[in-house]
Amino acid sequence: MNCKEGTDSSCGCRGNDEKKMLKCVVVGDGAVGKTCLLMSYANDAFPEEYVPTVFDHYAVTVTVGGKQHLLGLYDTAGQEDYNQLRPLSYPNTDVFLICFSVVNPASYHNVQEEWVPELKDCMPHVPYVLIGTQIDLRDDPKTLARLLYMKEKPLTYEHGVKLAKAIGAQCYLECSALTQKGLKAVFDEAILTIFHPKKKKKRCSEGHSCCSII
């Protein structure tokens, strides 16, 4: 069975012995766009409504080094109510994507305060990539007005690079699930991190990953 595009936890492809299952788990505050990120990539469609996630699973077929692999994409709930339940999806993870919204400063600060400590406590040896989401809202008038009212501003690419270095993330990438700008690069980097988890430092430039040795 070919699971490319739009498969979920009901897919029976995990029994396909010809493909190795790679596990990517997405974490971050609620409403930062984790589900949209996964659905836009897996189904090539942006979801119309926001529904808080408890747990969901998608799978896509990827080719790495001429071999096909199943990339399991695991969505998690960011709300505090699920702090005890969420880590149940962590075992056997190959890479984590830690997400924050570039128009939600609180979600940015919670990466270092909440999410990195949780991952280091539960899965200390698994690499993680830092992802800035919702970049299409950086220039959205309503979003800018809301941030201005709260005396805040959108987070810049440089903010993401700085945080990635501070937390020991392998890379910083940013994307929009709505426009799909940078979306494929996020999951390409996740796959690369699984197979080559330690990277040499690179000079960071906007729109490209900022990688560092962890």
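Including glycine, each Cβ sits where the backbone N, Cα and C put it.
Counting Cβ atoms from all protein chains shown, Q79 (mutagenesis position) has 14 others lying within 10 Å of its own Cβ. The GTP binding site feature in Swiss-Prot is assigned to 31-36, 46-53, 75-79, 133-136, 177-178.
The mutagenesis experiment C3 to A is recorded by Swiss-Prot, whose note states: Impaired localization to the plasma membrane.
Swiss-Prot gives this note for the published mutagenesis C11 to A: Impaired localization to the plasma membrane.
Among the mutagenesis experiments that Swiss-Prot reports, G30 to V is described with the note: Causes constitutive activation. When Cβ atoms from all protein chains are considered, those within 10 Å of G30 (mutagenesis position) total 17, not counting its own.
T35 (mutagenesis position) has a Cβ environment of 22 other Cβ atoms inside 10 Å. Among the mutagenesis entries in Swiss-Prot is T35 to N, noted as: Dominant negative mutant.
Under mutagenesis, Swiss-Prot gives Q79 to L with this note: Causes constitutive activation.
Taking CA atoms as the reference points, T35 (mutagenesis position) and E48 (GTP binding site) are 11 Å apart. E48 (GTP binding site) and G30 (mutagenesis position) are 17 Å apart (CA-CA, integer value). Secondary structure at T35 (mutagenesis position), taken from DSSP and collapsed to helix, strand or coil, is helix. Cα-Cα distance from Q79 (mutagenesis position) to A31 (GTP binding site): 9 Å (rounded to the nearest whole number).
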